[in-house]
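Annotated in Swiss-Prot:
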ACT_SITE  E581  active site
ACT_SITE  R596  active site
ACT_SITE  R647  active site
DOMAIN    911-1064  domain 'Peptidase S74'
MUTAGEN   W328 to R  Almost complete loss of enzymatic activity
MUTAGEN   H350 to A, N or Q  Almost complete loss of enzymatic activity
MUTAGEN   K410 to A  80% loss of enzymatic activity
MUTAGEN   H542 to A  60% loss of enzymatic activity
MUTAGEN   R549 to A  Almost complete loss of enzymatic activity
MUTAGEN   R596 to A  Complete loss of enzymatic activity; when associated with A-581. Complete loss of enzymatic activity; when associated with A-647
Amino acid sequence: MSTITQFPSGNTQYRIEFDYLARTFVVVTLVNSSNPTLNRVLEVGRDYRFLNPTMIEMLVDQSGFDIVRIHRQTGTDLVVDFRNGSVLTASDLTTAELQAIHIAEEGRDQTVDLAKEYADAAGSSAGNAKDSEDEARRIAESIRAAGLIGYMTRRSFEKGYNVTTWSEVLLWEEDGDYYRWDGTLPKNVPAGSTPETSGGIGLGAWVSVGDAALRSQISNPEGAILYPELHRARWLDEKDARGWGAKGDGVTDDTAALTSALNDTPVGQKINGNGKTYKVTSLPDISRFINTRFVYERIPGQPLYYASEEFVQGELFKITDTPYYNAWPQDKAFVYENVIYAPYMGSDRHGVSRLHVSWVKSGDDGQTWSTPEWLTDLHPDYPTVNYHCMSMGVCRNRLFAMIETRTLAKNALTNCALWDRPMSRSLHLTGGITKAANQRYATIHVPDHGLFVGDFVNFSNSAVTGVSGDMTVATVIDKDNFTVLTPNQQTSDLNNAGKNWHMGTSFHKSPWRKTDLGLIPSVTEVHSFATIDNNGFAMGYHQGDVAPREVGLFYFPDAFNSPSNYVRRQIPSEYEPDASEPCIKYYDGVLYLITRGTRGDRLGSSLHRSRDIGQTWESLRFPHNVHHTTLPFAKVGDDLIMFGSERAENEWEAGAPDDRYKASYPRTFYARLNVNNWNADDIEWVNITDQIYQGGIVNSGVGVGSVVVKDNYIYYMFGGEDHFNPWTYGDNSAKDPFKSDGHPSDLYCYKMKIGPDNRVSRDFRYGAVPNRAVPVFFDTNGVRTVPAPMEFTGDLGLGHVTIRASTSSNIRSEVLMEGEYGFIGKSIPTDNPAGQRIIFCGGEGTSSTTGAQITLYGANNTDSRRIVYNGDEHLFQSADVKPYNDNVTALGGPSNRFTTAYLGSNPIVTSNGERKTEPVVFDDAFLDAWGDVHYIMYQWLDAVQLKGNDARIHFGVIAQQIRDVFIAHGLMDENSTNCRYAVLCYDKYPRMTDTVFSHNEIVEHTDEEGNVTTTEEPVYTEVVIHEEGEEWGVRPDGIFFAEAAYQRRKLERIEARLSALEQK
């Protein structure tokens, strides 16, 4: 690491990229590269300040300077005073040695001019780089001369090594002596070297520091032979367990020594295990130790390892935090486009009740996680059956999932289906789009696109007409080419060769492709996922419902073109009894499979590998431990790194039975197995978590998990499992899944750095969407309250909404809608498409008896686009009532008539001559016929039924009599319903029905445990408004005008006859 960093000026904050012992050793300079005489050394506090140990903030104007230089200039005055005769602590020794090393590094990095330039400003006595280097050696040698700091022994000349510090020494195996390098660092020593061949022996080259035994006695912390009291004092000061006589070799019983260390060390102060393994006959309080582990054999021959804080470089994150039952992240996690996906089952309890296949995601290496997202809805036949998934992964760029259908009553498998969908990704491409002349289809070339018809794609900067924005795949030509349908065509061929363009796919906007596989025989569950190549993958399975057990895999060799085609293969039969839930992974042509042991009194889990995808196997049995959870794993280098969690406290060390129903403290372990050795006899299972919940909250059982590798870290995602309800401690008597009586089952992620020495911390972090989750208060009555305003920018799906008064005095409740649209009946009910409608009711239910009601019928309803107003009064205030379109719709109908109309004046009927044909007078044929029409008195039959002879008498005509007159006079065809004269009307009408609320019904529901619950469900019934029929009618105004014309003609004829008589 360089001790000099330079940045372009103009920023506010700058990073310090080197280590330093004191802030006074950090020098910040504004540089004018054109005129160095103008360079300005800044003063901390006035010109800049430290934001934290690795960041400064500029307070001064940087105008006139083009570079900000930050470098380290360590003072040569000893930071630690060795002359006072006091006992030095290990931290003092380390600081002194670091000071020497820092000065040497600065001598390496800084030029003579730079050293002179900052000599005064930094308070350094190093006049130039050579003086700094000599001073560093002087400090290091003075410390060593006092016998206070030893050399660090490294590898030998024969094996080779890169020496980077003055304190590192190499062994020359030929003479048994150690040598330090006295020249410029770093010094690379190739394998097969000697001191002579790699630089020579003498000042400025290799200098002997004596034989290895002497050096180890004086300065090696493992020795303490010549100066035992010095070492013991140091260890006691450091709270190193060896100060109390502990060996830490993993063989010697260190129980007594550790007990003494605990007794002598104040509570709250940690005992340092110095990275060693201590064998004990009973576990001490591990929380009081750091940087160590303990090997404990509660059962002889069955050792387990327990790691303390800082021994394993790992962190524990909580990645979900919901009131739901979040479990079963088993063998489904994967990494895609640098995002970690952790699929799991989200439900209200063990089983498939209200279950949704879900996932959470992390785009920042597991530091924070998204809110849970449901991938499946409830099954259409819910609550009889529901969806479930234990196998999911990405092949090429498409997500594949084995979606199982299971019964709620017994969790029994009834069907398997392979669902797949494109993952979201963004591509930056060059060329590859063509569009022929006079065609609307464009061909898109994207190697291994993984898309199917209907999948969403988005284009920008394509340089081809019509290929832009959101589109869908129209046809698939092959795995590298597909087409989209553009909105237009052009007269010439188009090709975007050489053009840079962008294409995106969307998981959420694309449909599932679903391939039904039916009920696969001899399968209890399908587990795990392993991508084999760009075309196919494997899924594990087990059968444990009936004997004999089966464990194996399904191999889908061509999942894109033949998703229903798979090959079934089993592990060796001697490993199948009592085995289940295989974890599978595929690395470098080898398929690995680990089973789960299911019986505490039988042999446990087993490990298998196959180089021909399950046709032949090499198998191992894990010794001693019975595993009641799966053992997910990943291959890192030559090691399989496996994780497993207990389902009962002390299961792995004391053989406790699988007991998910008891509140306890199950733990998580991990182990490594080298695939080149392929031997599990000496495998070490190391405890990495004591229990998974923060704050020491107990949980009743730890569920199965998944393992992924990203960059330099391995991630183990796992969760709680409780058979009774979503709460991990206790149970509510009514078994209401939405009442709180414990701590919810949630998911956790253990993140561990990959390396031969896994040490740093063992922390718990809350990574479940901090500051992004909706604040929810969850009361014990099952009601959730969101005490904050919320804004939804997309579709919001709600099963039931109650809007309460928004004011303290309960004056009103308001729904305020901004924009062009209000309530829209969007979705069609899946169980009854004909029932698409929206009901607005002024009362507390959907029945018109509770209040006035308006019902809007959707286009897919049996009564398409109908509006029904139901109330005792329909009042229109302060405005005219008008039809939208002029003279198009009628008021009432032949079967839906108003009884009467109350008007303040006579109605006005349009009689504009400009809208009529040339007027003609009544012809004699019509008037002759009209003379035969009878005017009568009558009573309505329905009125007679109600009132008898007191029914009112009406005046008018009979439409059928007018019809008969017209037929008799040749004005209508016999048996015809069509009349040329509008005075007579005939209408046929269809049967009219409606679905209305009838009553509430108590419905019983039985869960998988036989518990019966009841709900009150509304019952609707169909009512007939009227049956199919026909009606004859007349237009009264036509009758009046016809009668007037008839009478006028009659009077005219009488007047003509009188006039003729008078003339005689």
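The first residue you see is number 1, and the count goes up from there.
Note that Cβ sites are derived from N, Cα and C of the backbone, with glycine treated the same way.
Feature map: annotations from Swiss-Prot on the structure.
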{"residue": "W328", "record": "mutagenesis position", "Cβ within 10 Å": "27"}
{"residue": "H350", "record": "mutagenesis position", "Cβ within 10 Å": "24"}
{"residue": "K410", "record": "mutagenesis position", "Cβ within 10 Å": "9"}
{"residue": "H542", "record": "mutagenesis position", "Cβ within 10 Å": "24"}
{"residue": "R549", "record": "mutagenesis position", "Cβ within 10 Å": "20"}
{"residue": "E581", "record": "active site", "Cβ within 10 Å": "27"}
{"residue": "R596", "record": "mutagenesis position", "Cβ within 10 Å": "25"}
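The separation of H350 (mutagenesis position) from R596 (mutagenesis position), Cα to Cα, is 19 Å. Cα proximity to E581 (active site) (within 10 Å) is found for the following mutagenesis positions from W328, H350, K410, H542, R549: H542.
In the three-state DSSP scheme, H350 (mutagenesis position) is classed as coil. A 10 Å radius around the C-alpha of R549 (mutagenesis position) takes in these mutagenesis positions out of W328, K410, H542, in sequence order: H542.
On the 0 to 100 pLDDT scale, the domain 'Peptidase S74' (911-1064) averages 89 in the predicted structure. Considering only the mutagenesis positions H350, K410, H542, the residue whose Cα is spatially closest to the Cα of W328 (mutagenesis position) is H350.
In the three-state DSSP reading, W328 (mutagenesis position) counts as coil.
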